[in-house]
Amino acid sequence: MNSSCKTRVFNIISIIMVSMLILSLGAFANNNKAKADSHSKQLEINVKSDKVPQKVKDLAQQQFAGYAKALDKQSNAKTGKYELGEAFKIYKFNGEEDNSYYYPVIKDGKIVYTLTLSPKNKDDLNKSKEDMNYSVKISNFIAKDLDQIKDKNSNITVLTDEKGFYFEEDGKVRLVKATPLANNIKEKESAKTVSPQLKQELKTTVTPTKVEENEAIQEDQVQYENTLKNFKIREQQFDNSWCAGFSMAALLNATKNTDTYNAHDIMRTLYPEVSEQDLPNCATFPNQMIEYGKSQGRDIHYQEGVPSYNQVDQLTKDNVGIMILAQSVSQNPNDPHLGHALAVVGNAKINDQEKLIYWNPWDTELSIQDADSSLLHLSFNRDYNWYGSMIGY
(Lines of atoms letter the chains of each structure in order from A and count residues from 1; the text may use other names and numbers.)
(Lines give C-alpha, C1' and ligand atoms only; values in the text may rest on other atoms or scores of the structure.)
Protein backbone atom coordinates (compact mmCIF):
# COMPACT_ATOMS: atom_id res chain seq x y z
CA MET A 1 0.00 0.00 0.00
CA ASN A 2 1.49 3.39 -1.00
CA SER A 3 2.00 6.16 1.50
CA SER A 4 -0.97 8.26 0.28
CA CYS A 5 -3.33 5.32 0.82
CA LYS A 6 -1.89 4.70 4.26
CA THR A 7 -2.40 8.34 5.15
CA ARG A 8 -6.00 8.25 3.87
CA VAL A 9 -6.81 5.10 5.89
CA PHE A 10 -5.21 6.58 9.00
CA ASN A 11 -7.26 9.76 8.62
CA ILE A 12 -10.49 7.77 8.22
CA ILE A 13 -9.73 5.68 11.32
CA SER A 14 -8.87 8.82 13.27
CA ILE A 15 -12.15 10.48 12.26
CA ILE A 16 -14.11 7.37 13.29
CA MET A 17 -12.35 7.17 16.65
CA VAL A 18 -12.87 10.87 17.39
CA SER A 19 -16.56 10.57 16.42
CA MET A 20 -17.01 7.57 18.71
CA LEU A 21 -15.28 9.44 21.52
CA ILE A 22 -17.57 12.45 21.06
CA LEU A 23 -20.65 10.22 21.01
CA SER A 24 -19.55 8.36 24.13
CA LEU A 25 -18.83 11.61 25.96
CA GLY A 26 -22.23 12.90 24.93
CA ALA A 27 -23.91 9.75 26.17
CA PHE A 28 -21.95 9.97 29.43
CA ALA A 29 -22.99 13.60 29.87
CA ASN A 30 -26.62 12.81 29.11
CA ASN A 31 -26.54 9.89 31.53
CA ASN A 32 -25.10 12.10 34.26
CA LYS A 33 -27.68 14.78 33.49
CA ALA A 34 -30.47 12.22 33.78
CA LYS A 35 -29.10 11.10 37.14
CA ALA A 36 -28.78 14.69 38.28
CA ASP A 37 -32.31 15.51 37.14
CA SER A 38 -33.64 12.44 38.93
CA HIS A 39 -31.67 13.36 42.06
CA SER A 40 -32.94 16.95 41.97
CA LYS A 41 -36.53 15.77 42.06
CA GLN A 42 -36.07 14.04 45.41
CA LEU A 43 -38.14 15.29 48.33
CA GLU A 44 -36.10 17.26 50.87
CA ILE A 45 -37.07 17.62 54.53
CA ASN A 46 -35.61 20.50 56.53
CA VAL A 47 -33.77 19.68 59.76
CA LYS A 48 -31.84 21.77 62.26
CA SER A 49 -28.98 19.30 62.29
CA ASP A 50 -28.11 16.22 60.29
CA LYS A 51 -26.15 14.74 63.20
CA VAL A 52 -27.73 11.43 64.20
CA PRO A 53 -26.33 9.28 67.06
CA GLN A 54 -24.43 6.30 65.70
CA LYS A 55 -26.55 3.84 67.69
CA VAL A 56 -29.65 5.27 65.99
CA LYS A 57 -28.10 4.83 62.54
CA ASP A 58 -27.02 1.28 63.35
CA LEU A 59 -30.42 0.26 64.74
CA ALA A 60 -32.24 1.71 61.75
CA GLN A 61 -30.03 -0.07 59.22
CA GLN A 62 -30.18 -3.37 61.10
CA GLN A 63 -33.91 -3.42 61.74
CA PHE A 64 -35.84 -1.63 58.99
CA ALA A 65 -36.03 -4.40 56.38
CA GLY A 66 -37.20 -7.04 58.86
CA TYR A 67 -39.79 -4.69 60.33
CA ALA A 68 -41.09 -3.80 56.86
CA LYS A 69 -41.40 -7.46 55.86
CA ALA A 70 -43.26 -8.29 59.09
CA LEU A 71 -45.72 -5.43 58.61
CA ASP A 72 -46.22 -6.35 54.95
CA LYS A 73 -47.16 -9.85 56.07
CA GLN A 74 -49.82 -8.46 58.41
CA SER A 75 -51.51 -6.64 55.52
CA ASN A 76 -50.97 -9.52 53.06
CA ALA A 77 -48.77 -7.28 50.91
CA LYS A 78 -46.05 -8.67 48.68
CA THR A 79 -42.49 -8.16 49.86
CA GLY A 80 -40.12 -6.19 47.68
CA LYS A 81 -36.81 -4.37 47.66
CA TYR A 82 -36.66 -2.35 50.89
CA GLU A 83 -34.49 0.73 51.22
CA LEU A 84 -34.01 3.34 53.92
CA GLY A 85 -34.19 7.09 53.48
CA GLU A 86 -32.34 9.58 55.66
CA ALA A 87 -33.42 10.53 59.19
CA PHE A 88 -35.64 13.55 59.73
CA LYS A 89 -37.08 15.36 62.75
CA ILE A 90 -40.47 16.82 63.66
CA TYR A 91 -40.77 20.28 65.21
CA LYS A 92 -43.33 22.28 67.13
CA PHE A 93 -44.17 25.65 65.60
CA ASN A 94 -42.02 27.38 68.22
CA GLY A 95 -38.98 25.37 67.13
CA GLU A 96 -38.92 22.67 69.82
CA GLU A 97 -38.10 19.20 68.51
CA ASP A 98 -39.30 15.89 69.87
CA ASN A 99 -37.05 13.11 71.15
CA SER A 100 -37.42 10.76 68.17
CA TYR A 101 -35.83 10.14 64.78
CA TYR A 102 -37.92 9.24 61.75
CA TYR A 103 -36.84 7.34 58.63
CA PRO A 104 -38.90 6.83 55.46
CA VAL A 105 -38.94 3.16 54.44
CA ILE A 106 -39.04 2.76 50.67
CA LYS A 107 -40.23 -0.34 48.83
CA ASP A 108 -39.76 -0.58 45.08
CA GLY A 109 -39.39 3.21 44.84
CA LYS A 110 -42.45 4.04 46.98
CA ILE A 111 -42.50 5.32 50.57
CA VAL A 112 -44.64 2.76 52.40
CA TYR A 113 -43.71 3.04 56.09
CA THR A 114 -42.04 5.28 58.65
CA LEU A 115 -39.44 3.81 60.99
CA THR A 116 -39.41 5.64 64.33
CA LEU A 117 -36.62 5.44 66.89
CA SER A 118 -37.73 6.86 70.23
CA PRO A 119 -36.79 6.53 73.94
CA LYS A 120 -37.12 2.92 75.04
CA ASN A 121 -38.33 3.40 78.61
CA LYS A 122 -39.35 6.22 80.91
CA ASP A 123 -35.85 6.57 82.39
CA ASP A 124 -34.44 7.26 78.93
CA LEU A 125 -36.43 10.48 78.61
CA ASN A 126 -33.93 12.23 80.89
CA LYS A 127 -30.81 10.98 79.08
CA SER A 128 -28.83 12.65 76.33
CA LYS A 129 -29.39 11.59 72.72
CA GLU A 130 -26.09 9.72 72.77
CA ASP A 131 -26.74 7.87 76.06
CA MET A 132 -30.42 7.14 75.47
CA ASN A 133 -31.65 3.60 74.79
CA TYR A 134 -33.88 3.56 71.72
CA SER A 135 -36.94 1.52 70.81
CA VAL A 136 -37.59 0.77 67.14
CA LYS A 137 -41.12 1.02 65.78
CA ILE A 138 -42.61 0.82 62.30
CA SER A 139 -46.00 2.08 61.10
CA ASN A 140 -47.56 3.87 58.13
CA PHE A 141 -47.33 7.22 59.94
CA ILE A 142 -47.37 10.02 57.26
CA ALA A 143 -45.74 7.62 54.77
CA LYS A 144 -48.44 8.05 52.13
CA ASP A 145 -48.32 11.82 52.52
CA LEU A 146 -44.55 11.84 51.99
CA ASP A 147 -44.84 9.51 49.01
CA GLN A 148 -47.37 11.77 47.29
CA ILE A 149 -44.79 14.56 47.07
CA LYS A 150 -41.63 12.44 46.87
CA ASP A 151 -40.93 13.16 43.19
CA LYS A 152 -42.20 16.75 43.03
CA ASN A 153 -38.97 18.55 43.96
CA SER A 154 -40.57 19.55 47.28
CA ASN A 155 -38.76 21.10 50.22
CA ILE A 156 -40.78 20.76 53.42
CA THR A 157 -40.61 21.08 57.19
CA VAL A 158 -42.65 18.59 59.25
CA LEU A 159 -44.46 20.33 62.12
CA THR A 160 -46.84 19.36 64.89
CA ASP A 161 -49.20 20.81 67.49
CA GLU A 162 -52.14 19.53 69.52
CA LYS A 163 -54.31 19.37 66.38
CA GLY A 164 -52.04 17.11 64.34
CA PHE A 165 -49.14 17.07 61.88
CA TYR A 166 -48.39 19.52 59.10
CA PHE A 167 -46.15 20.01 56.08
CA GLU A 168 -44.79 23.53 55.60
CA GLU A 169 -43.68 24.41 52.08
CA ASP A 170 -43.01 27.86 50.59
CA GLY A 171 -44.62 29.52 53.60
CA LYS A 172 -47.84 27.51 53.34
CA VAL A 173 -48.81 25.12 56.15
CA ARG A 174 -50.94 22.09 55.29
CA LEU A 175 -52.50 19.63 57.75
CA VAL A 176 -51.73 16.02 56.77
CA LYS A 177 -52.79 14.06 59.87
CA ALA A 178 -55.38 15.29 62.37
CA THR A 179 -55.47 14.49 66.09
CA PRO A 180 -58.54 12.48 67.19
CA LEU A 181 -60.15 15.21 69.27
CA ALA A 182 -63.82 15.94 69.67
CA ASN A 183 -64.83 18.94 67.52
CA ASN A 184 -61.44 18.98 65.81
CA ILE A 185 -61.89 20.40 62.31
CA LYS A 186 -59.78 18.76 59.60
CA GLU A 187 -58.63 22.03 58.01
CA LYS A 188 -56.49 21.41 54.95
CA GLU A 189 -54.82 24.83 55.12
CA SER A 190 -53.66 26.38 58.38
CA ALA A 191 -53.06 30.03 59.27
CA LYS A 192 -50.20 28.95 61.52
CA THR A 193 -46.68 30.05 60.64
CA VAL A 194 -43.24 28.76 61.54
CA SER A 195 -41.46 30.82 64.19
CA PRO A 196 -38.74 33.15 62.82
CA GLN A 197 -36.17 31.43 65.06
CA LEU A 198 -36.93 27.98 63.63
CA LYS A 199 -36.85 29.38 60.09
CA GLN A 200 -33.40 30.83 60.73
CA GLU A 201 -32.10 27.62 62.32
CA LEU A 202 -33.37 25.49 59.44
CA LYS A 203 -31.90 27.91 56.90
CA THR A 204 -28.41 28.29 58.34
CA THR A 205 -27.58 25.02 60.08
CA VAL A 206 -27.41 22.28 57.45
CA THR A 207 -28.60 21.16 54.08
CA PRO A 208 -31.99 19.40 54.09
CA THR A 209 -32.41 15.67 54.58
CA LYS A 210 -33.08 13.93 51.27
CA VAL A 211 -35.67 11.20 51.02
CA GLU A 212 -33.62 8.92 48.81
CA GLU A 213 -32.84 5.26 48.60
CA ASN A 214 -29.77 3.82 50.29
CA GLU A 215 -28.62 0.32 49.46
CA ALA A 216 -28.87 -2.14 52.33
CA ILE A 217 -28.37 -5.86 52.79
CA GLN A 218 -31.61 -7.70 52.08
CA GLU A 219 -31.99 -10.74 54.27
CA ASP A 220 -34.88 -12.83 55.50
CA GLN A 221 -34.91 -11.25 58.95
CA VAL A 222 -38.35 -12.32 60.18
CA GLN A 223 -37.98 -15.59 62.08
CA TYR A 224 -41.44 -15.80 63.66
CA GLU A 225 -44.85 -14.11 63.68
CA ASN A 226 -47.88 -14.97 65.80
CA THR A 227 -51.09 -12.92 65.65
CA LEU A 228 -54.76 -13.24 66.57
CA LYS A 229 -56.05 -15.25 63.65
CA ASN A 230 -59.15 -13.20 62.87
CA PHE A 231 -57.98 -9.70 63.77
CA LYS A 232 -59.11 -7.00 61.33
CA ILE A 233 -59.17 -3.20 61.46
CA ARG A 234 -62.77 -2.18 60.80
CA GLU A 235 -62.95 1.36 62.18
CA GLN A 236 -60.79 4.28 63.31
CA GLN A 237 -61.03 6.66 66.25
CA PHE A 238 -61.16 10.34 65.40
CA ASP A 239 -63.47 12.81 67.13
CA ASN A 240 -64.25 11.02 70.39
CA SER A 241 -62.79 9.53 73.58
CA TRP A 242 -63.64 5.92 72.82
CA CYS A 243 -60.18 4.35 72.56
CA ALA A 244 -61.14 1.50 74.93
CA GLY A 245 -64.40 0.99 73.04
CA PHE A 246 -62.51 0.63 69.76
CA SER A 247 -59.94 -1.70 71.33
CA MET A 248 -62.53 -3.94 73.00
CA ALA A 249 -64.60 -4.13 69.80
CA ALA A 250 -61.57 -5.11 67.72
CA LEU A 251 -60.41 -7.77 70.19
CA LEU A 252 -63.86 -9.31 70.68
CA ASN A 253 -64.48 -9.39 66.93
CA ALA A 254 -61.16 -11.22 66.53
CA THR A 255 -61.47 -13.75 69.33
CA LYS A 256 -65.15 -14.49 68.57
CA ASN A 257 -64.57 -14.42 64.79
CA THR A 258 -67.41 -12.00 64.17
CA ASP A 259 -67.97 -8.44 63.00
CA THR A 260 -70.86 -7.55 65.30
CA TYR A 261 -68.94 -5.32 67.73
CA ASN A 262 -68.20 -1.63 67.19
CA ALA A 263 -67.08 1.22 69.43
CA HIS A 264 -70.32 3.21 69.27
CA ASP A 265 -72.51 0.32 70.38
CA ILE A 266 -70.17 -0.52 73.25
CA MET A 267 -70.16 3.09 74.48
CA ARG A 268 -73.94 3.29 74.12
CA THR A 269 -74.23 0.14 76.28
CA LEU A 270 -71.97 1.68 78.92
CA TYR A 271 -73.76 5.05 78.86
CA PRO A 272 -77.43 4.34 78.06
CA GLU A 273 -78.73 7.67 79.42
CA VAL A 274 -76.24 9.98 77.68
CA SER A 275 -77.34 11.88 74.57
CA GLU A 276 -75.75 11.19 71.19
CA GLN A 277 -74.32 14.70 71.27
CA ASP A 278 -72.51 14.12 74.56
CA LEU A 279 -71.53 10.48 74.00
CA PRO A 280 -68.26 11.32 72.13
CA ASN A 281 -66.94 12.95 75.31
CA CYS A 282 -67.48 9.82 77.44
CA ALA A 283 -64.41 7.80 78.38
CA THR A 284 -64.17 4.25 79.72
CA PHE A 285 -62.94 3.31 83.19
CA PRO A 286 -61.24 0.04 84.24
CA ASN A 287 -64.28 -1.30 86.08
CA GLN A 288 -66.40 -0.72 82.96
CA MET A 289 -63.85 -2.53 80.80
CA ILE A 290 -64.01 -5.56 83.10
CA GLU A 291 -67.79 -5.55 83.44
CA TYR A 292 -68.41 -5.17 79.71
CA GLY A 293 -66.05 -8.05 78.97
CA LYS A 294 -67.85 -10.23 81.50
CA SER A 295 -71.21 -9.33 79.95
CA GLN A 296 -69.88 -10.79 76.71
CA GLY A 297 -68.82 -14.05 78.33
CA ARG A 298 -65.18 -13.12 78.88
CA ASP A 299 -63.24 -13.41 82.14
CA ILE A 300 -61.33 -10.12 82.21
CA HIS A 301 -58.64 -9.31 84.73
CA TYR A 302 -56.21 -6.43 85.20
CA GLN A 303 -52.45 -7.06 85.19
CA GLU A 304 -49.94 -4.40 86.15
CA GLY A 305 -47.11 -3.50 83.77
CA VAL A 306 -46.19 -4.86 80.36
CA PRO A 307 -46.86 -8.59 79.89
CA SER A 308 -43.81 -10.64 78.97
CA TYR A 309 -43.14 -11.67 75.40
CA ASN A 310 -43.78 -15.33 76.29
CA GLN A 311 -47.08 -14.47 77.96
CA VAL A 312 -48.24 -12.52 74.90
CA ASP A 313 -47.13 -15.39 72.69
CA GLN A 314 -49.15 -17.96 74.66
CA LEU A 315 -52.26 -15.79 75.08
CA THR A 316 -52.27 -15.03 71.36
CA LYS A 317 -51.98 -18.74 70.54
CA ASP A 318 -54.89 -19.35 72.95
CA ASN A 319 -56.97 -16.71 71.11
CA VAL A 320 -57.11 -14.43 74.16
CA GLY A 321 -57.13 -10.65 73.63
CA ILE A 322 -54.99 -8.14 75.55
CA MET A 323 -55.82 -4.44 75.86
CA ILE A 324 -53.02 -1.98 76.61
CA LEU A 325 -53.65 0.71 79.21
CA ALA A 326 -51.28 3.65 78.83
CA GLN A 327 -50.87 7.11 80.30
CA SER A 328 -49.32 10.21 78.76
CA VAL A 329 -45.86 10.88 80.18
CA SER A 330 -46.46 14.64 80.08
CA GLN A 331 -49.23 14.33 82.71
CA ASN A 332 -50.89 17.43 81.28
CA PRO A 333 -54.35 17.58 82.94
CA ASN A 334 -55.71 19.49 79.93
CA ASP A 335 -54.73 16.74 77.49
CA PRO A 336 -57.95 15.05 76.30
CA HIS A 337 -55.88 11.93 75.63
CA LEU A 338 -54.19 11.77 79.03
CA GLY A 339 -55.02 8.06 79.08
CA HIS A 340 -55.17 5.75 76.08
CA ALA A 341 -56.10 2.16 75.25
CA LEU A 342 -54.73 -0.02 72.44
CA ALA A 343 -55.12 -3.62 71.30
CA VAL A 344 -52.30 -6.19 71.28
CA VAL A 345 -52.48 -8.15 68.04
CA GLY A 346 -49.56 -10.52 68.55
CA ASN A 347 -45.80 -10.88 68.65
CA ALA A 348 -42.84 -11.56 66.37
CA LYS A 349 -39.12 -12.28 66.28
CA ILE A 350 -37.15 -10.07 63.90
CA ASN A 351 -33.37 -10.32 63.74
CA ASP A 352 -33.66 -12.68 66.73
CA GLN A 353 -35.19 -9.85 68.78
CA GLU A 354 -38.61 -10.00 70.42
CA LYS A 355 -41.30 -7.61 69.16
CA LEU A 356 -44.94 -6.86 69.89
CA ILE A 357 -47.58 -6.09 67.27
CA TYR A 358 -50.38 -3.75 68.29
CA TRP A 359 -53.17 -1.58 66.93
CA ASN A 360 -53.61 2.03 67.95
CA PRO A 361 -57.26 3.03 67.32
CA TRP A 362 -55.98 6.34 65.91
CA ASP A 363 -54.40 4.45 63.00
CA THR A 364 -55.61 2.45 60.01
CA GLU A 365 -52.73 -0.05 60.13
CA LEU A 366 -50.77 -2.02 62.72
CA SER A 367 -47.53 -1.04 64.43
CA ILE A 368 -44.57 -3.15 65.57
CA GLN A 369 -42.09 -2.24 68.30
CA ASP A 370 -39.65 -3.76 70.80
CA ALA A 371 -41.27 -6.10 73.33
CA ASP A 372 -39.12 -4.80 76.19
CA SER A 373 -40.12 -1.15 75.69
CA SER A 374 -42.70 0.27 78.09
CA LEU A 375 -42.91 3.58 76.21
CA LEU A 376 -45.27 3.94 73.27
CA HIS A 377 -44.41 6.83 70.94
CA LEU A 378 -47.77 7.22 69.27
CA SER A 379 -49.01 8.89 66.13
CA PHE A 380 -49.54 12.35 67.51
CA ASN A 381 -46.13 13.04 68.99
CA ARG A 382 -46.99 11.76 72.43
CA ASP A 383 -45.06 9.38 74.66
CA TYR A 384 -47.26 7.01 76.66
CA ASN A 385 -46.19 4.73 79.49
CA TRP A 386 -47.70 1.23 79.27
CA TYR A 387 -48.65 0.83 82.93
CA GLY A 388 -51.11 -2.08 82.79
CA SER A 389 -53.16 -4.49 80.69
CA MET A 390 -56.69 -5.86 80.59
CA ILE A 391 -56.44 -9.54 79.70
CA GLY A 392 -59.16 -11.92 78.57
CA TYR A 393 -61.08 -10.40 75.64
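Every residue gets a Cβ built from N, Cα and C, even glycine.
Taken from Swiss-Prot, the feature active site covers Cys243 (among others), and the record attributes it to experimental evidence. A C-beta separation below 8 Å, combined with a sequence spacing of at least six in one chain, links Cys243 (mutagenesis position) to Gln237, Thr284, His337, His340, Ala341, Leu342, Pro361, Trp362.
The DSSP secondary structure for His340 (active site) is strand. Taken from Swiss-Prot, the feature active site applies to His340 (among others).
Sequence annotations record features per position, and here Swiss-Prot assigns active site to Asn360 (among others). DSSP classifies Asn360 (active site) as coil under the three-state reduction.
For Cys243 to Ala, Swiss-Prot lists a mutagenesis experiment annotated as follows: Complete loss of effect on human neutrophils death.
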